[in-house]
Amino acid sequence: MSLEDKFDSLSVSQGASDHINNQLLEKYSHKIKTDELSFSRAKTSKDKANRATVENVLDPRTMRFLKSMVTRGVIADLNGCLSTGKEANVYHAFAGTGKAPVIDEETGQYEVLETDGSRAEYAIKIYKTSILVFKDRERYVDGEFRFRNSRSQHNPRKMIKIWAEKEFRNLKRIYQSGVIPAPKPIEVKNNVLVMEFLSRGNGFASPKLKDYPYKNRDEIFHYYHTMVAYMRLLYQVCRLVHADLSEYNTIVHDDKLYMIDVSQSVEPEHPMSLDFLRMDIKNVNLYFEKMGISIFPERVIFQFVISETLEKFKGDYNNISALVAYIASNLPIKSTEQDEAEDEIFRSLHLVRSLGGLEERDFDRYTDGKFDLLKSLIAHDNERNFAASEQFEFDNADHECSSGTEEFSDDEEDGSSGSEEDDEEEGEYYDDDEPKVLKGKKHEDKDLKKLRKQEAKDAKREKRKTKVKKHIKKKLVKKTKSKK
């Protein structure tokens with residue numbers, strides 16, 4: 001039989017092939033699409049061109065938001081960039097008519113409205129989304145009650161949207177209070193914030209405080225006192241702490257000091273609000289100290305801001321002029337090196353702002369009626385900590401001598417009297433006039449620390465003289481094991 005006859009005689013089992021086909025069909029049946037073909041929807045594709053950014057802020061998504069504002073008549077046109085920063089760029093624009101602009105039938109484009117100078121001018125703040133420089137925003141949002149359900153730190157677009165809404169709400173709160181001048185907020189859309197433009201004419205922005213040409217020395221004092229008064233009004237009336245107050249975030253417009261850039265501002269209930277307030281006071285003092293005027297101690301300004309009532313103040317607490325006059329005549333000037341040392345201590349203090357930071361004996365004093373308000377109790381505790389730190393820095397040597405004499409006298413007494421005194425001390429309350437001495441290696445004197453370390457080295461050196469060598473110790477251990 002030839003090879004061709006043998007090939008013709010070969011046959012494939014039909015049952016085996018059907019079984020294989022059924023297995024393949026069962027395996028891939030869920031991937032077979034049986035619905036009708038749809039040619040209307042094109043396949044969506046993500047490309048880098050969708051996030052192409054111009055001037056760090058203008059990407060296609062942001063341009064659509066701006067176009068929608070033009071369509072709704074919020075703004076008429078967008079002009080050049082006024083300023084750039086770590087979180088946003090600010091652009092100039094003219095206000096729209098509030099209606100949709102008319103489209104020219106011949107050209108198919110929007111009709112350009114003539115700017116006669118009578119229309120309002122807007123500042124458009126556009127936050128950076130794709131190219132972020134300022135990423136450490138979590139500490140300004142953490143603990144903020146208003147944004148407890150809208151945190152998204154991992155998605156930059158959602159985070160910036162929350163950040164823009166936060167500034168809009170803070171700016172609106174300050175503007176509606178009427179006690180602190182601020183630009184009027186107009187609208188917010190995602191990462192685009194529209195507000196009033198503070199202009200000195202011909203489209204030029206009013207100068208920031210750092211660029212303002214002071215006329216005389218009295219004007220520097222005036223703006224310094226105004227800034228201190230603003231911190232109090234912001235805390236007491238608007239219930240906010242700026243958290244980035246400086247000469248860069250204030251504008252002089254029509255001889256008034258305007259407050260801007262309140263995106264990072266927090267409420268007094270925020271866990272770090274007092275730390276932010278202390279930072280604002282430091283920044284303001286540093287700037288005006290460079291301007292060559294006398295400044296107030298930081299701790300004095302802090303107490304002035306958080307105190308509900310002021311001693312010897314008979315005016316309106318919401319009146320900026322009355323507060324400025326009170327500041328100029330009542331707050332003490334920082335003049336000595338001791339005041340500078342007190343400021344350094346105050347910056348490093350842990351500020352008590354909640355019940356968790358107080359001791360049990362403090363609540364006993366509150367129960368006894370020695371404090372009318374919990375706020376005064378907390379303020380008193382801060383003052384006591386400050387006095388303790390000050391006493392430790394300046395009178396450390398005197399305290400060591402007195403403590404040494406007390407220990408010597410205690411050793412002479414018998415055990416029974418000592419135990420009685422211990423029981424009495426456990427029940428006694430501390431005296432307010434006696435400062436609380438800070439303990440621990442962190443607050444130890446440098447000379448004592450050096451002496452203690454040297455004594456420890458000498459003790460270890462003496463111990464090593466009588467120490468059994470390691471190889472000898474191993475031999476002895478091995479011998480004892482072999483005997484057993």
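Cβ coordinates are placed from backbone N, Cα and C, and glycine is handled just like the others.
None of the substitutions listed is reflected here, since the structure keeps the original residues.
Less than 8 angstroms from the CB of K125 (mutagenesis position) sit A88, N89, V90, A164, E167, V192, L193, V194, M195, each of them six or more residues away in the same chain. Under DSSP, K125 (mutagenesis position) is assigned to a strand (E or B) in the three-state scheme. Among the sequence features in Swiss-Prot, the mutagenesis site K125 to R is noted as follows: No activity.
The feature ATP binding site is assigned by Swiss-Prot to K125, L198. Taking Cβ-Cβ distances under 8 Å and a sequence separation of 6 or more, the neighbours of L198 (ATP binding site) in its chain are A123, P183, A205, S206, I251, H253, Y258. In three-state terms derived from DSSP, L198 (ATP binding site) belongs to neither a helical nor a strand segment and is classed as coil.
For the published mutagenesis D244 to E or N, Swiss-Prot gives the following note: No activity. When secondary structure is read from DSSP and collapsed to three states, D244 (mutagenesis position) falls in the coil class.
Spatially close to D244 (mutagenesis position) yet at least six residues away along the chain are D261, Q264, S265, D280, judged by Cβ distances under 8 angstroms. What Swiss-Prot records for D244 is active site, proton acceptor.
In the three-state DSSP reading, D261 (mutagenesis position) counts as coil. The Mg(2+) binding site feature in Swiss-Prot is assigned to N249, D261.
Record note (Swiss-Prot), mutagenesis D261 to A: Inhibits cell growth. The unchanged residue is displayed. Counting every protein chain shown, 22 other Cβ atoms lie within 10 Å of the Cβ of D261 (mutagenesis position).
Here Swiss-Prot flags D261 as active site, 4-aspartylphosphate intermediate.
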List the residues of the same chain that sit at least 6 positions away from N249 (Mg(2+) binding site) in sequence and have their Cβ under 8 Å from its Cβ, in sequence order, or write 'none'.
K208, H242, M259, I260, D261
